[in-house]
Amino acid sequence: MASKILLNVQEEVTCPICLELLTEPLSLDCGHSLCRACITVSNKEAVTSMGGKSSCPVCGISYSFEHLQANQHLANIVERLKEVKLSPDNGKKRDLCDHHGEKLLLFCKEDRKVICWLCERSQEHRGHHTVLTEEVFKECQEKLQAVLKRLKKEEEEAEKLEADIREEKTSWKYQVQTERQRIQTEFDQLRSILNNEEQRELQRLEEEEKKTLDKFAEAEDELVQQKQLVRELISDVECRSQWSTMELLQDMSGIMKWSEIWRLKKPKMVSKKLKTVFHAPDLSRMLQMFRELTAVRCYWVDVTLNSVNLNLNLVLSEDQRQVISVPIWPFQCYNYGVLGSQYFSSGKHYWEVDVSKKTAWILGVYCRTYSRHMKYVVRRCANRQNLYTKYRPLFGYWVIGLQNKCKYGVFEESLSSDPEVLTLSMAVPPCRVGVFLDYEAGIVSFFNVTSHGSLIYKFSKCCFSQPVYPYFNPWNCPAPMTLCPPSS
């Protein structure tokens, strides 16, 4: 009912010329109203064609343009009508034209909007291309489906990019955490190295202090004894000086002889300067050594000892990681040592050996250069020095060794028949030795793990014609020689 009333009101305020709601309505003498623009155009046409007379387009009654009056009341009604909205529960609202109340059955291509048949005839849409809404609906549906498909594809791409970003973020955070741990580990190790160096320097200073103070104490004791002796002589001489002439003359030779013989023995001079003078360690060099050791430790392999063809004087542990040399009385053994169970014919490999309690040892790698095999030999007498010269590259040994508790040596890579042992200088005696093999490059390197990975010696341009075996020789020292498990 309300909708019908609104439609009736809308008809009353619709311009009979443009068929739109009145805009700036002007009332004629007959009572009808027109838009100011429409009546102005109509008046101009009348002046031109009818000799200046104008008539109402509704009833035909003539009017004078000068007598037209603005109808504010109708203008207010039009404004209120534009503000009126039909209730949402009216299902036909969307299908009806807001201006004419007719069904929206047409689509204007120029204005891209749905219109009714009256809108099509209005001045606003006159001459425009219109089609039925059913025809354009299918086209819109196809376009919407295409847009929907593209948007879903964009959504999938966005989700994929989001997942990639999350994965990259996780990977980045892991890299940062790994790098943080690596930095902390390296600095912890550097601090450990510095602490060890500090303790070593303090221990050296303490040992020198003890030795020097012992010398001072010995000198003081000696001077105390001499001072006591000279006091006794002085007392004796003073006492004799009080004797009578006969007493003094009868015993004069004895006291004079002692007085002439005795001389003050000066103690040995003790150096006023410290032998141990601390110099700050070269941190860059220490860091370089540490990094070199860390680099080769990446190739750490689990090496065990081979019990095949084992010499009689050698005993292996159950886990085949430790070898001990035992005496076979009354014989002395030509100790050929023991090979590793693993052999290498390519690649890079690293292992570590604990020799902390030994006073003699040999270790490195062995490569069979001839058809020689490891055999045990027991002899009543053996020249150890001559035996020691057998451990050289000419016979397939690339090794270093310790003899007589403090003499470290290595045979240079000379093929001469009379090689010389190269003496190695060790600032810190190695308790743990690392061995690195690069088969293709022909390199065998030895590292002093005890001294933060300092390089002991490096064989280069080694010629390996056969597989290479780790080699261990405890010599005649009964202390154990132990293979360290990886990363221990």
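Every residue gets a Cβ built from N, Cα and C, even glycine.
Swiss-Prot has this to say about the protein:
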- C97, H100, C119, H125: Zn(2+) binding site (BINDING)
- R121 to E: Reduced association with TRIM5 (MUTAGEN)
- 283-488: domain 'B30.2/SPRY' (DOMAIN)
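Listed in sequence order, L19 are the same-chain residues six or more apart from R121 (mutagenesis position) with CB atoms under 8 A from its CB.
Highlighted in sequence order, H99, E102, L104, I115, C116, W117, L118, E120, S122 have their Cβ within 8 Å of the centre of the Cβ atoms of C97, H100, C119, H125, the residues recorded for Zn(2+), and are not part of that set. Confidence over the domain 'B30.2/SPRY' (283-488), given as mean pLDDT on the 0 to 100 scale, stands at 83. In this structure, of the binding-site residues C97, C119, the smallest number of CB atoms within 10 A of the CB marks C97. Long-range Cβ proximity for H100 (Zn(2+) binding site), meaning a same-chain Cβ under 8 A and a gap of 6 or more residues, is found for Q10, T14, L19, C116, L118, C119. Shown in sequence order, C108, E110, D111, I115, C119 are the residues of the chain, 6+ apart in sequence, with a C-beta less than 8 angstroms from the C-beta of H125 (Zn(2+) binding site).
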